[in-house]
Amino acid sequence: SLTGVFPSGLIETKVSAAKITENYQFDSRIRLNSIGFIPNHSKKATIAANCSTFYVVKEDGTIVYTGTATSMFDNDTKETVYIADFSSVNEEGTYYLAVPGVGKSVNFKIAMNVYEDAFKTAMLGMYLLRCGTSVSATYNGIHYSHGPCHTNDAYLDYINGQHTKKDSTKGWHDAGDYNKYVVNAGITVGSMFLAWEHFKDQLEPVALEIPEKNNSIPDFLDELKYEIDWILTMQYPDGSGRVAHKVSTRNFGGFIMPENEHDERFFVPWSSAATADFVAMTAMAARIFRPYDPQYAEKCINAAKVSYEFLKNNPANVFANQSGFSTGEYATVSDADDRLWAAAEMWETLGDEEYLRDFENRAAQFSKKIEADFDWDNVANLGMFTYLLSERPGKNPALVQSIKDSLLSTADSIVRTSQNHGYGRTLGTTYYWGCNGTVVRQTMILQVANKISPNNDYVNAALDAISHVFGRNYYNRSYVTGLGINPPMNPHDRRSGADGIWEPWPGYLVGGGWPGPKDWVDIQDSYQTNEIAINWNAALIYALAGFVNYNSPQNEVLYGDVNDDGKVNSTDLTLLKRYVLKAVSTLPSSKAEKNADVNRDGRVNSSDVTILSRYLIRVIEKLPI
């Protein structure tokens, strides 16, 4: 066997062709990502039992890796746990962890495409939430369907005092209930459109089982269009640009199938937050659909302009009058974040200086540019990301720098939080209703940071967040229906409770435990911990999108990473200077030589030193040039 030093901390490791001889039994104290892992990235398990040695074992019993687990006290769950790090196992296959004196884990895969099915299942979940139509799908041999629902959406009584109807069909049911809320659509659509813009080449070829699968629009965007079609109906019929806050029954309905809910549904009066979120969503839709359906794009941007103009002339934060309704309020404390996001998306789509100035003036009012913890009630991050990654000219360099600094500081903080948590939870010890959604939403911060300043720590922390919701948690359970180890069976979801089928509808992330890590209960009545929601699912979709049709960085050139450690920093500049001055004769690898050629002229010389130094002080925004 081969013996060596594992880089994360002088631990002896062995690679051996020996076979497991002991009969290990499954033990739920060995907690890991039951979906699996990507080659050349972090792979960790948490063992809630006293142990030392662990083995990574192939399905046929061959031991491919022997390691020593390291102990730590988890301040969150208040238990001593042992971390098994097997990141150096990269051969594709199916494995399990065997821990002497404890037992074995669930089987898991190591593969480049390990998240493809999970991504498609989360997208299937969105399709199955469609309102105003019938839906039908077979998953794991079980058929899920319902008939056309809510085809009378919606009445205008609370808008104009008349019991008349304006079409507001389509869109997704929001959560465990069947209502439709513009403000929660904001973070949902924004997250999914950003997934498209950040990972377009990876998502464009993905085939989904949806009715529109044979048209000329990518399937991922087809699903989003179904929601935008509804969003467009939410403008007031008077042409003012005001946007209704939601379409809803007066009270929450019972646990019945959607086609059996016949209570009248109404447009609920406008709010400034809903109007601003409408602007942002339709502005994004305009630029994203333009290559595929220019007429639709034009419809979207024209609607966005009308509502933006209204907001400009009506600067006050206006809350929706929801006095006739007991359904979800989605009432934001402030609309400053919504208006900032609207300005960013209008500028990115149209390029007019008016929108740029609006965004920059608003962004200057935010003392913290990037928040680690964000959801429907704080969408400022979405606008900051769009502005920061925009290739349009005219940005304020000082503001760009301020947002970058905040982004990288926040991303670094998330990495530290994950590394110091016994289960790699990126949100640390913070818990509230729907916190699982935030855990996977934080991958957005990490991925944008990785675009601005490539760092494998950011990518691995994003994978930690995914691992947490698929089994590396206190329960050793997946938090996503239909996926992974022992997933939720009783979500707070009216379809799952009313259809007479034992298995819940698939592809939904449940909210997770609160007020603490041990407070999740898998029962239908626990809306506090076991509800589903489009904003949480969209966050999961973003998290998984980054690793669909993924190319391992092992094979990619990371310009500026002269020492080939997966990061670009001052250490690389020092090595590059020494190499150019011939103080060292070689770079660590052939990949490092490619990484060092930051101007791509086929040579490594003083020009590369100059460019890399300017990049590190952020005079240059991107490598290579």
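Glycine too: its Cβ is placed from the backbone N, Cα and C atoms.
So, quick note: what you're seeing has the original residues, none of the substitutions.
Listed in Swiss-Prot is the mutagenesis experiment His41 to Ala, annotated as follows: 79% of wild-type activity. In Swiss-Prot, a mutagenesis experiment is listed as His143 to Ala, annotated with the note 104% of wild-type activity. Under the heading active site, nucleophile, Swiss-Prot lists Asp177. Quoted from Swiss-Prot, the note on mutagenesis experiment His198 to Ser is: 17% of wild-type activity. According to Swiss-Prot, the mutagenesis experiment His421 to Ser carries this note: 32% of wild-type activity. In Swiss-Prot, a mutagenesis experiment is listed as His468 to Ala, annotated with the note 9% of wild-type activity. Annotation comment: Swiss-Prot describes His492 (among others) as active site, evidence class experimental evidence. While the structure shown retains the original residue, Swiss-Prot records the mutagenesis experiment Glu503 to Ala with this note: 127% of wild-type activity. Swiss-Prot lists Asp519 to Ala among its mutagenesis entries, and the accompanying note reads: 91% of wild-type activity. Asp525 to Ala appears in Swiss-Prot as a published mutagenesis result, with the remark: 118% of wild-type activity. Residues annotated as active site, proton donor in Swiss-Prot: Glu531. Annotated domain 'Dockerin' per Swiss-Prot: 555-625, in sequence order, evidence recorded as sequence analysis.
Of the listed recorded positions, namely His41, His143, His198, His492, the sparsest CB environment within 10 A is found at His143. Taking the Cβ of Glu531 (active site, proton donor) as centre and 10 Å as the limit, one finds 20 other Cβ atoms among all the protein chains shown.
Most other Cβ atoms within 10 A: among the mutagenesis positions Asp519, Asp525, that distinction falls to Asp519. DSSP assignment over the domain 'Dockerin' (555-625) gives 30 helix, 1 strand, 40 coil. Around His421 (mutagenesis position), a 10 Å sphere centred on its CB holds 23 further CB atoms from the protein chains shown. Cβ neighbours of Glu503 (mutagenesis position) (same chain, under 8 Å, six or more residues apart in sequence): Asn140, Ile142, Gly482, Met489.
When the Cα atoms are compared, His41 (mutagenesis position) and the residue listed as 'active site, proton donor' turn out to be 32 Å apart. Within 10 Å of the Cα of Asp525 (mutagenesis position), the following active-site residues from the list Asp177, His492, Glu531 place their own Cα: His492, Glu531.
Between the alpha carbons (Cα) of His421 (mutagenesis position) and Asp519 (mutagenesis position) lies a span of roughly 18 Å.
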